Amino acid sequence: MISAVILFLLLLVEQAAALGEPQLCYILDAVLFLYGIVLTLLYCRLKIQVRKAAIASREKADAVYTGLNTRSQETYETLKHEKPPQ
């Protein structure tokens, strides 16, 4: 009996408010659009900051080797063997 009353009340209900007011849908669409743009900008900013931090840390690591020079001589030198005169 209660389910029949609920069904009857649902049939009498007029259109849903969201379907009757398209302006509300447009406003919600604009809010979601702006939300997407803001999130995209924040994501790009974060990626750029991470990339800059990685470059800075790489340069900092390279600074350790700044004072070092490569050897001018080879570790192993070739011996010059002269043939004795005959």
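Including glycine, each Cβ sits where the backbone N, Cα and C put it.
If you look up Swiss-Prot, you'll see 54-82 marked as domain 'ITAM', on the strength of sequence analysis.
Under DSSP, Asp29 (mutagenesis position) is assigned to a helix (H, G or I) in the three-state scheme. Same-chain residues at least 6 positions away in sequence with a Cβ under 8 Å from that of Asp29 (mutagenesis position) are not found in this chain. Per Swiss-Prot, mutagenesis Asp29 to Ala is noted as: Increases IL3-induced production of IL4 by basophils.
Annotation of the published mutagenesis Leu39 to Ala in Swiss-Prot: Impairs interaction with CSF2RB. Impairs IL3-induced production of IL4 by basophils; the original residue is retained in the structure shown. Applying an 8 A CB threshold to same-chain residues 6 or more apart, the list for Leu39 (mutagenesis position) is empty. According to DSSP, Leu39 (mutagenesis position) sits within a helical segment.
Quoting Swiss-Prot on the mutagenesis of Tyr65 to Pro: Impairs IgE-induced mast cell activation in the presence of antigen; Impairs IgE-induced mast cell survival in the absence of antigen; when associated with P-76. Impairs IL3-induced production of IL4 by basophils; when associated with P-76.
Quoted from Swiss-Prot, the note on the mutagenesis of Tyr76 to Pro is: Impairs IgE-induced mast cell activation in the presence of antigen; Impairs IgE-induced mast cell survival in the absence of antigen; when associated with P-65. Impairs IL3-induced production of IL4 by basophils; when associated with P-65. Secondary structure at Tyr76 (mutagenesis position), taken from DSSP and collapsed to helix, strand or coil, is coil.
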Neighbour tally for Tyr76 (mutagenesis position), based on other Cβ positions within 10 Å of its Cβ: 6
Taken over the domain 'ITAM' (54-82), the model's mean pLDDT: 70
